[in-house]
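Peer 1: Swiss-Prot gives this note for the published mutagenesis LEU14 to Pro: Approximately 40% of cells display fragmented mitochondria. Among the sequence features in Swiss-Prot, the mutagenesis site LEU42 to Pro is noted as follows: Less than 15% of cells display fragmented mitochondria. The mutagenesis experiment LEU58 to Pro is recorded by Swiss-Prot, whose note states: Less than 15% of cells display fragmented mitochondria. LEU77 to Pro appears in Swiss-Prot as a mutagenesis experiment; the accompanying note says: Less than 15% of cells display fragmented mitochondria. Shows greatly reduced binding to DNM1L. Swiss-Prot lists LEU91 to Pro among its mutagenesis entries, and the accompanying note reads: Less than 15% of cells display fragmented mitochondria. Shows greatly reduced binding to DNM1L. In Swiss-Prot, the entry for mutagenesis LEU110 to Pro states: Approximately 40% of cells display fragmented mitochondria. No change in binding to DNM1L. The structure shown retains the original residue. One mutagenesis experiment catalogued in Swiss-Prot, LYS149 to Ala, is accompanied by this note: Protein localizes to both mitochondrion and endoplasmic reticulum. Protein localizes to endoplasmic reticulum only; when associated with A-151. For the mutagenesis result LYS151 to Ala, the note given in Swiss-Prot is Protein localizes to both mitochondrion and endoplasmic reticulum. Protein localizes to endoplasmic reticulum only; when associated with A-149.
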Amino acid sequence: MEAVLNELVSVEDLLKFEKKFQSEKAAGSVSKSTQFEYAWCLVRSKYNDDIRKGIVLLEELLPKGSKEEQRDYVFYLAVGNYRLKEYEKALKYVRGLLQTEPQNNQAKELERLIDKAMKKDGLVGMAIVGGMALGVAGLAGLIGLAVSKSKS
């Protein structure tokens, strides 16, 4: 599962599917499969703007798809949001998938990895806030020391 989350699309694939998508769009109608393939590539990009664009395309597809297609759309919506560190949204999608398919092992593993990332980022966030608080307290102490010495 971690391989799926960390996999990057090749530039060649991204360009190939973008060209196909743009060609169909210019002709007036993009097929669901073409839109999904392009979105799937975008979600695996190393650029956050591409990932966001892929998420938008997947969200557009969601109401149009069959049950099987929706499962894929929701899964990659969770993956895209995970890659953007939008863990709450990623969890929303993966838990929705687990409601309809409680035995889906891929979704269970993705949920576990999202929870793990949230805990890790939460701890890192707390450490940063704690470090900033110590820095402010230290600075206040130095200012207090300087003021008391200047009065002496």
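Each Cβ is built from the backbone N, Cα and C atoms, and glycine gets one as well.
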Peer 1: What whole-number Å value do you get for the CA-CA distance of LEU77 (mutagenesis position) and LEU58 (mutagenesis position)?
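Peer 2: Between the Cα atoms of LEU77 (mutagenesis position) and LEU58 (mutagenesis position), the distance comes to 7 Å.
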Peer 1: In the structure shown, which of the mutagenesis positions LEU42, LEU91, LEU110 has the fewest Cβ neighbours within 10 Å?
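Peer 2: Comparing Cβ neighbours within 10 Å for the mutagenesis positions LEU42, LEU91, LEU110, LEU91 has the fewest.
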Peer 1: When the Cα-Cα distance from LEU58 (mutagenesis position) is computed for each of the mutagenesis positions LEU14, LEU42, LEU91, LEU110, which gives the smallest value?
Peer 2: LEU42
Peer 1: Could you check which of the mutagenesis positions (LEU14, LEU42, LEU91) sits closest to LEU110 (mutagenesis position), going Cα to Cα?
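Peer 2: Going through LEU14, LEU42, LEU91 one by one, the Cα closest to that of LEU110 (mutagenesis position) is LEU91.
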Peer 1: Which residue, of the mutagenesis positions LEU14, LEU58, LEU77, has its CB surrounded by the fewest other CB atoms within 10 A?
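Peer 2: Sparsest of the mutagenesis positions LEU14, LEU58, LEU77 by Cβ contacts within 10 Å: LEU14.
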Peer 1: State the three-class DSSP label for LEU14 (mutagenesis position), counting H, G and I as helix, E and B as strand, and everything else as coil.
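Peer 2: In three-state terms, LEU14 (mutagenesis position) counts as helix.
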Peer 1: Whole-number answer please: how many Å between the C-alpha atoms of LEU14 (mutagenesis position) and LEU42 (mutagenesis position)?
Peer 2: 7
Peer 1: What is the interatomic distance between the Cα atoms of LEU91 (mutagenesis position) and LEU42 (mutagenesis position), given in whole Å?
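Peer 2: Checking the Cα atoms of LEU91 (mutagenesis position) and LEU42 (mutagenesis position) gives a distance of 20 Å.
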